[in-house]
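S.K.: Here you go, one structure.
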Amino acid sequence: MAPPENGILEVLENLLDRYKINLLQMMFGTFIATIVFFGGLMTFVEKYLPNSIRQSFRYGKHSFKGETDPLVAWLEVPKSWFKHFYTFALFWSWLAFYVLVSTVREQKEAPEYVLQFLDIMGGGRSHRKVEIDSTTACVGAFMLTLQCTRRFYETNFVQIFSKKSKINLSHYAVGYVHYFGAVIALLSNTSGFVRGSKPMEFSLDKLTSQQILYLGVFFLAWQQQYASNMILVNLRKDPRTGSVKTEKHLLPKGGLFNLLSSPHMFLEVVMYFCIADLYMPVRIWRLIFLWVASNQTINALLTHKWYQETFREYPKNRRAIIPFLL
């Protein structure tokens with residue numbers, strides 16, 4: 001029997017194209033709406049919320065301490081599982097970076113299976129347009145790949161997770177979806193990855209002043225985030241032996257912690273801003289930045305409140321996530 005003229009993927013692609021359904025935009029738009037809605041509830045009316053919502057939203061140092069909901073507890077996994085989606089992010093980002101560099105080097109359109117995948121995720125072949133040149137894409141992909149690589153290293157070989165710390169399964173799943181979508185968004189509107197387009201040649205001479213500036217800002221934020229994370233790691237280590245002495249959350253001092261309760265979250269926002277502004281013509285990257293900024297801000301506010309309630313001597317000049325402001 002001959003195979004059907006249209007395969008399942010082609011039917012799906014035509015459906016998405018016909019109704020202008022952009023799966024990437026839907027994903028991150030949903031993330032933004034969810035974090036803003038529940039984050040607002042947690043910030044302003046948390047005491048009136050059922051324990052199931054409070055328990056689902058909170059984790060880590062500001063995890064819910066009241067009477068737990070059995071069903072929500074059943075849906076929790078160890079916080080150390082963060083390392084799983086950073087392992088995925090490492091593989092996925094390097095794969096995309098390799099495909100991008102190969103396409104630019106060979107000066108030919110991406111393979112058909114890549115184009116079809118991007119058509120499905122990015123709104124259909126007739127709605128995907130070239131908005132990003134190859135040099136910008138290489139810079140942005142390099143940034144995100146570098147960040148994924150360092151976070152993989154930290155979560156798998158450096159970070160000390162409390163054995164008692166849990167996260168809701170939804171947080172765990174969102175980690176995978178975030179990196180899955182963000183990496184795809186690097187290519188979805190890039191020359192050579194849109195049908196009928198050819199990648200442009202890459203050259204360091206073609207780097208613009210904006211790209212050079214953002215590379216510098218990104219590297220500084222990248223390095224400072226690592227330094228901030230190491231301060232948190234060292235709080236749980238014996239300074240003489242280097243062995244783990246506690247799994248408690250202690251008061252961090254030094255570096256950007258002298259200004260902020262969560263400098264690592266502030267720096268995450270800075271790094272994503274650098275990528276998103278380079279990709280400014282692409283709507284999906286504006287959504288990704290808004291998602292990251294809102295998520296990190298809500299988490300930082302909850303963390304800041306926990307520090308203030310836990311440590312009487314907590315410095316009054318520290319802000320939650322934006323130096324001197326918030």
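In case you wondered, yes, glycine gets a Cβ from its N, Cα and C as well.
What you see is the original sequence, not a version with the noted changes.
Pulled the feature table from Swiss-Prot, pasting it below:
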- L9 to P: In strain: ZBMEL95 and ZBMEL157 (VARIANT)
- A96 to V: In strain: MEL11, ZBMEL145, ZBMEL131, ZBMEL229 and ZBMEL384 (VARIANT)
- R125 to H: In strain: MEL01, MEL02, MEL12, MEL13, MEL14, MEL15, MEL16, MEL17, MEL18, MEL19, MEL20, ZBMEL84, ZBMEL95, ZBMEL131, ZBMEL157, ZBMEL191, ZBMEL377 and ZBMEL398 (VARIANT)
- P239 to R: In strain: ZBMEL186 (VARIANT)
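Each of the listed features needs to be described in terms of its position in the shown structure.
M.R.: Taking Cβ-Cβ distances under 8 Å and a sequence gap of 6 or more within the same chain, the neighbours of L9 (variant position) are Q116, I120.
A sphere of 10 angstroms centred on the C-beta of A96 (variant position) encloses 22 other C-beta atoms.
According to DSSP, R125 (variant position) is assigned to coil rather than to any helix or strand. A 10 Å cutoff on Cβ-Cβ distances gives R125 (variant position) a total of 18 other Cβ atoms nearby, all chains included.
Using a 10 Å Cβ-Cβ cutoff, P239 (variant position) registers 7 neighbours.
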S.K.: Could you measure between A96 (variant position) and P239 (variant position) for me? Cα positions, answer in whole angstrom.
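M.R.: P239 (variant position) has its Cα 40 Å from the Cα of A96 (variant position).
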S.K.: According to DSSP, which kind of secondary structure is P239 (variant position) found in, if we only use helix, strand and coil?
M.R.: coil
